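One structure is given below, encoded as structure tokens.
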Amino acid sequence: MATLKDQLIYNLLKEEQTPQNKITVVGVGAVGMACAISILMKDLADELALVDVIEDKLKGEMMDLQHGSLFLRTPKIVSGKDYNVTANSKLVIITAGARQQEGESRLNLVQRNVNIFKFIIPNVVKYSPNCKLLIVSNPVDILTYVAWKISGFPKNRVIGSGCNLDSARFRYLMGERLGVHPLSCHGWVLGEHGDSSVPVWSGMNVAGVSLKTLHPDLGTDKDKEQWKEVHKQVVESAYEVIKLKGYTSWAIGLSVADLAESIMKNLRRVHPVSTMIKGLYGIKDDVFLSVPCILGQNGISDLVKVTLTSEEEARLKKSADTLWGIQKELQF
């Protein structure tokens with residue numbers, strides 16, 4: 001007896017179901033799911049895999065996304081606790097990690113996340129040996145280093161989301177002050193993601209017009225317009241959002257999808273992302289910090305050599321020293 005499907009559809013060939021543009025998100029917390037929905041809305045993948053250790057939550061999130069399939073162009077959404085669901089991924093995004101407990105030292109948090117990465121990274125590598133790794137978990141610069149060490153991948157394929165979001169926040173706030181869309185406001189925040197990030201005042205421009213040339217006090221303590229406040233707001237904004245809603249999710253999700261788009265579509269756009277910076281700016285240790293990187297199908301193919309002031313360079317070096325101080329204590 002022919003089934004309804006057999007009566008309706010005449011099959012012409014047995015197809016190999018190997019995905020061509022698969023993306024995996026590890027960790028289905030608020031950040032992981034914001035990354036997932038942002039990627040789905042951009043039609044970047046032909047398959048999306050979700051992985052987590054909490055199976056009920058994982059299945060629920062997968063089903064919820066699958067039920068939106070009519071409105072999406074990603075034909076396959078899968079999930080599992082077992083990493084075999086991640087096989088043949090082009091890009092693997094890591095958002096999983098321990099949350100900082102009240103009063104917990106940064107070093108202690110890092111070590112807890114290292115232990116989590118010691119489980120995640122080898123499993124990812126086993127099933128997708130040629131993937132690019134995009135690290136989002138905090139502290140992102142240190143954990144990108146950890147992922148690089150554990151994976152054994154070449155440095156071009158291990159990328160930290162880094163200052164992509166810090167720079168986006170910076171450009172948004174710049175735009176608010178000037179009444180111009182952030183896309184037309186150019187400015188870069190580099191270095192360590194978070195508190196010790198470095199705004200490059202000399203590079204701020206709209207339509208190629210340097211703000212520093214028009215307003216030489218820009219970013220200094222003498223500045224009557226207090227543009228330094230803009231960077232201060234960038235640093236404080238995450239803490240404020242966390243205080244108000246408990247976590248940040250949407251902006252980082254959109255930021256990660258922006259990076260994923262450059263990688264999956266081989267766009268060769270320039271992003272401030274965390275990469276191995278040894279040998280630049282007088283840095284002699286294996287540390288990852290954000291500098292402008294060209295992102296494409298091989299991950300980071302090139303860096304843009306930014307001219308920094310001696311003060312900016314010193315701040316970058318200080319961040320590198322702080323990170324190395326923590327990294328050399330880590331137990332792998």
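Here the Cβ of each residue, glycine as well, is placed from N, Cα and C on the backbone.
Neighbour density for His193 (active site, proton acceptor): within 10 A of its CB lie 30 other CB atoms from the protein chains shown. Taken from Swiss-Prot, the feature active site, proton acceptor covers His193.
Cβ contacts within 10 Å of Val53 (NAD(+) binding site), excluding its own Cβ and spanning all protein chains shown: 14. Under the heading NAD(+) binding site, Swiss-Prot lists 29-57, Arg99, Asn138, citing experimental evidence as support.
Look at Swiss-Prot and you will find Arg106, Asn138, Arg169, Thr248 tagged as substrate binding site. The secondary structure of Asn138 (substrate binding site), as reduced to three states from DSSP, is coil rather than helix or strand.
Annotation of the published mutagenesis Asp56 to Ala in Swiss-Prot: Abolishes interaction with MP31; the original residue is retained in the structure shown. Counting every protein chain shown, 8 other Cβ atoms lie within 10 Å of the Cβ of Asp56 (mutagenesis position).
Under the three-state DSSP scheme, Arg99 (mutagenesis position) falls in the coil class. Among the sequence features in Swiss-Prot, the mutagenesis site Arg99 to Ala is noted as follows: Abolishes interaction with MP31.
According to Swiss-Prot, the mutagenesis experiment Arg106 to Ala, Lys or Gln carries this note: Increases binding to FLCN.
Note: Asn138 (substrate binding site) has non-local neighbours Gly97, His193, Gly194, i.e. same-chain residues 6+ apart with C-beta under 8 A of its own C-beta. Long-range Cβ neighbours of Met33 (NAD(+) binding site) (same chain, at least 6 residues apart, Cβ-Cβ under 8 Å): Glu61, Ser249, Gly253. Look at the Cβ of each of the recorded positions Lys57, Arg99 and count the other Cβ atoms within 10 Å; the largest number goes with Lys57. The separation of Thr248 (substrate binding site) from Ala45 (NAD(+) binding site), Cα to Cα, is 24 Å.
Neighbour count (other Cβ atoms within 10 Å of the Cβ, all protein chains): 19 for Thr248 (substrate binding site).
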